Amino acid sequence: MVPEPGPTANSTPAWGAGPPSAPGGSGWVAAALCVVIALTAAANSLLIALICTQPALRNTSNFFLVSLFTSDLMVGLVVMPPAMLNALYGRWVLARGLCLLWTAFDVMCCSASILNLCLISLDRYLLILSPLRYKLRMTPLRALALVLGAWSLAALASFLPLLLGWHELGHARPPVPGQCRLLASLPFVLVASGLTFFLPSGAICFTYCRILLAARKQAVQVASLTTGMASQASETLQVPRTPRPGVESADSRRLATKHSRKALKASLTLGILLGMFFVTWLPFFVANIVQAVCDCISPGLFDVLTWLGYCNSTMNPIIYPLFMRDFKRALGRFLPCPRCPRERQASLASPSLRTSHSGPRPGLSLQQVLPLPLPPDSDSDSDAGSGGSSGLRLTAQLLLPGEATQDPPLPTRAAAAVNFFNIDPAEPELRPHPLGIPTN
């Protein structure tokens with residue numbers, strides 16, 4: 001972030017001989033800030049350890065999350081504790097030489113967190129809109145280059161201008177004695193805010209809006225394909241039965257409702273992510289520009305807006321993994337939980353639950369989402385516990401060869417509509433399975 005600047009090494013404020021007494025009633029504020037600091041450090045440390053220790057989470061997409069959690073961890077360990085003392089005592093109570101260093105780390109860590117959020121949105125954008133070419137575009141070396149570029153930009157926007165005094169160019173106001181606040185000039189604030197917030201936030205809005213439109217479009221495609229294939233299968237079997245005109249329409253409505261709910265969930269997810277980002281950071285950057293123009297923001301209000309931006313580093317390790325099913329499973333294996341072993345044994349003992357017709361599940365492949373004929377080597381599912389699979393195989397055997405070749409190919413990105421936050425980047429080689437080809 002670009003905090004309200006503080007004194008440089010050339011300034012000579014009247015630093016206090018020792019820490020002053022904290023104002024009355026600050027005990028509750030100190031307790032709340034300590035909880036925020038502890039939660040930020042613990043949550044980010046836990047998720048970094050989770051990704052490093054769980055092989056299922058070691059992929060290119062999660063590399064950006066490690067960078068995000070690292071920047072947020074630095075905010076919790078390096079930036080928040082001095083900021084808490086600064087807010088409680090109303091002045092800088094640490095060593096004088098640490099003021100400029102802390103200010104530079106404040107700018108760098110918060111800017112790196114915002115830039116990492118931008119990289120995550122770009123990674124999601126490439127993974128959803130072109131999953132088959134994702135591995136060719138987002139290689140580990142390119143991901144490393146993007147992360148290093150984000151950290152380099154954050155460092156250049158913090159240490160270099162502050163050490164060289166660029167933030168004071170054209171600024172006539174002297175620093176307040178004993179304060180550690182960055183009193184930057186308007187040109188510096190505009191350039192730094194544009195590079196570290198406004199441009200990344202524009203990219204985040206663009207990519208997430210494109211993802212939302214693609215998710216809605218693909219949800220409609222999957223619903224129409226599933227409905228059409230179900231009706232084709234019922235016509236091909238041609239089993240004599242009493243006609244029930246309301247059954248097909250009810251099934252179609254159920255499928256359409258299910259996929260509409262998935263699209264709605266995607267919309268809510270993006271709304272939460274974008275809303276959290278802008279609610280925490282936009283007020284601070286607006287106040288930062290206003291402060292550089294008119295110097296009319298009180299220190300207390302500016303501290304509140306600054307801590308609101310800090311809270312983004314607290315919520316990132318909670319919100320982002322909350323919508324990723326692989327993180328939930330890995331967290332259940334990583335943390336000691338008395339119920340987890342029994343649940344895993346129960347799931348392993350009843351494989352028929354995973355092959356039943358329970359509807360499409362997020363994170364599955366296209367063959368598992370749509371009622372496609374199974375490959376010939378899946379004979380293990382032909383027992384009594386998987387009657388749905390044998391019924392699909394019978395449907396495929398009854399199709400005529402001429403009819404099978406006339407089916408249009410499935411869109412290769414249809415599986416992405418199931419849950420665009422749980423796509424596995426390790427399996428981008430998704431090939432459409434031709435409908436109606438006999439498996440024998």
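Including glycine, each Cβ sits where the backbone N, Cα and C put it.
Modelled residues match the original; the substitutions are not represented.
Sequence annotations record features per position, and here Swiss-Prot assigns serotonin binding site to D106, N288. Mapped onto three states, the DSSP output places N288 (serotonin binding site) in helix.
Record note (Swiss-Prot), mutagenesis D106 to A: Abolished G-protein coupled receptor activity in response to serotonin. The unchanged residue is displayed.
Here the residue is the original one, while Swiss-Prot reports the published mutagenesis C110 to A with the comment Decreased G-protein coupled receptor activity in response to serotonin. Mapped onto three states, the DSSP output places C110 (mutagenesis position) in helix.
Swiss-Prot lists S111 to A or T among its mutagenesis entries, and the accompanying note reads: Decreased G-protein coupled receptor activity in response to serotonin. In this view, S111 (mutagenesis position) is surrounded by 27 other Cβ atoms within 10 Å of its Cβ, with every protein chain counted.
L182 to A appears in Swiss-Prot as a published mutagenesis result, with the remark: Decreased G-protein coupled receptor activity in response to serotonin. According to its DSSP assignment, L182 (mutagenesis position) is in a strand. L182 (mutagenesis position) counts 28 other C-beta atoms within 10 Å of its own C-beta, drawing on all protein chains shown.
A192 (mutagenesis position) falls within a helix when secondary structure is assigned with DSSP. What Swiss-Prot notes for the published mutagenesis of A192 to Y is this: Abolished G-protein coupled receptor activity in response to serotonin.
Under DSSP, W281 (mutagenesis position) is assigned to a helix (H, G or I) in the three-state scheme. Mutagenesis annotation in Swiss-Prot: W281 to A, described as Abolished G-protein coupled receptor activity in response to serotonin; the structure shown retains the original residue.
Ranking the mutagenesis positions C110, A192 by how many other Cβ atoms lie within 10 angstroms of each Cβ puts A192 at the bottom. With respect to their backbone Cα atoms, D106 (mutagenesis position) and L182 (mutagenesis position) stand 11 Å from each other. Within 10 Å of the Cβ of N288 (serotonin binding site) there are 26 other Cβ atoms, across all protein chains.
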